[in-house]
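Some notes on the structure that comes next.
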Amino acid sequence: MVVSLAGRDLLCLQDYTAEEIWTILETAKMFKIWQKIGKPHRLLEGKTLAMIFQKPSTRTRVSFEVAMAHLGGHALYLNAQDLQLRRGETIADTARVLSRYVDAIMARVYDHKDVEDLAKYATVPVINGLSDFSHPCQALADYMTIWEKKGTIKGVKVVYVGDGNNVAHSLMIAGTKLGADVVVATPEGYEPDEKVIKWAEQNAAESGGSFELLHDPVKAVKDADVIYTDVWASMGQEAEAEERRKIFRPFQVNKDLVKHAKPDYMFMHCLPAHRGEEVTDDVIDSPNSVVWDQAENRLHAQKAVLALVMGGIKF
């Protein structure tokens, strides 16, 4: 079966089949090899990506800009000051106007509804660079990394420890679609969205994977192949940071916790890391840590998304 993603939005990975996700991962792997051997892949010559940033980012901005450059296209950075949204122009009108100038839109937003509205009114593909609900590009890079290092995704025990946030949501969705055994451990009251839990359970039933939600990090990481964490307070939650530090302290990924995982476990973090909070130096800097490979794979995974949805490559 030929899979074409041309013209598709990428808002949430629940909208994609396992086959479509694998198409992205396989394309990303191909681009990574091509880059390593110096093979040109300027598949988006003359195309432009508008990048809307309501919130700043190192990895998202740099990886998307470099991805478009490698693909022969151009990335246009637009922050809140560059747009008329603050002066009353609607997201719908912004989407309509940008669609007349560019070939795709990537948006990093606070509210997931903003990226949904962009997609509703844009006539070009819209890519979610991060919202408060999901972070699909991160999950694609994460599972690309797991596939590279473990040789498979099916049956791999992926344990997320911390806040049931956007990163957890996308990790749950993609992992259960691809047949992983996904476990999420959070403090009570900080669980993932109920809707995402149901999706994960349904996905696992279809893929042969599994999903489990726990409140005990030690029990969760037992025999883990992958331990993943993220910051305890996301951007916009600064007022809660002190309270969250107290609540999440027992969920810190440290040398005592990782003893319960498999000896060859992988430590993952979407970065930036708050060292000494959600993870200690002796874990993130250990030989088990793959965070830098994971960060690099954002470039390759997003390059695949761009080439596929902007019509540069078809399978």
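Even glycines carry a Cβ here, placed using N, Cα and C.
Don't look for the substitutions in this one, it keeps the originals.
Residues or ranges marked as carbamoyl phosphate binding site by Swiss-Prot: SER57, THR58, ARG59, THR60, GLN84, ARG108, HIS135, PRO136, CYS137, GLN138, CYS270, LEU271, ARG298. For ARG298 (carbamoyl phosphate binding site), the same-chain residues 6+ apart in sequence whose C-beta sits under 8 angstroms from its C-beta are ARG59, THR60, SER63, CYS137, GLN138, ALA141. A helical conformation is recorded for ARG298 (carbamoyl phosphate binding site) in the three-state DSSP classification.
Residues within less than 8 Å, Cβ to Cβ, of SER234 (L-ornithine binding site) and separated from it by at least 6 positions along the same chain comprise ASP132, ASP163, ASN165, ASN166. The L-ornithine binding site annotation in Swiss-Prot covers ASN166, ASP230, SER234, MET235.
Here the residue is the original one, but Swiss-Prot notes a mutagenesis experiment at this spot, TRP22 to Ala: Decreased heat stability. According to DSSP, TRP22 (mutagenesis position) sits within a helical segment.
According to Swiss-Prot, the mutagenesis experiment GLU26 to Gln carries the following note: Increased dissociation of dodecamers into trimers. Every protein chain shown contributes to the tally, and the Cβ of GLU26 (mutagenesis position) ends up with 15 other Cβ atoms within 10 Å.
For MET30 to Ala, Swiss-Prot lists a mutagenesis experiment annotated as follows: Increased dissociation of dodecamers into trimers. For MET30 (mutagenesis position), the Cβ neighbour count at a 10 Å cut-off comes to 17, with all displayed protein chains included.
Recorded in Swiss-Prot as a mutagenesis result, TRP34 to Ala carries the remark: Increased dissociation of dodecamers into trimers. Sequence-distant neighbours of TRP34 (mutagenesis position) (same chain, six or more apart, CB under 8 Å from its CB) are PRO40, HIS41, listed in sequence order.
For the mutagenesis of TYR228 to Cys, Swiss-Prot gives this note: Becomes active at low temperatures; when associated with G-278. The structure shown keeps the original residue. Shown in sequence order, ASP142, VAL158, VAL159, TYR160, VAL161, LEU171, PHE267, MET268, HIS269 are the residues of the chain, 6+ apart in sequence, with a C-beta less than 8 angstroms from the C-beta of TYR228 (mutagenesis position).
Experimental mutagenesis is annotated in Swiss-Prot for ALA241 to Asp, with the remark: Becomes active at low temperatures; when associated with G-278. Neighbour count (other Cβ atoms within 10 Å of the Cβ, all protein chains): 14 for ALA241 (mutagenesis position). According to DSSP, ALA241 (mutagenesis position) sits within a helical segment.
Its Cβ placed at the centre, GLU278 (mutagenesis position) has 25 other Cβ atoms within 10 Å. Under its mutagenesis annotations, Swiss-Prot gives GLU278 to Gly the following note: Becomes active at low temperatures; when associated with C-228 or D-241.
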Cβ-centroid neighbours of L-ornithine site ASN166, ASP230, SER234, MET235, 8 Å, sequence order: LEU130, ASP132, HIS135, ASP163, ASN165, VAL167, VAL231, GLN237
C-beta crowding around MET235 (L-ornithine binding site), within 10 angstroms: 13
Intrachain C-beta neighbours of ASP230 (L-ornithine binding site), sequence separation six or more, cut-off 8 angstroms: TYR160, GLY162, ASP163, ASN165, VAL167, ALA168, HIS269, CYS270, GLU278
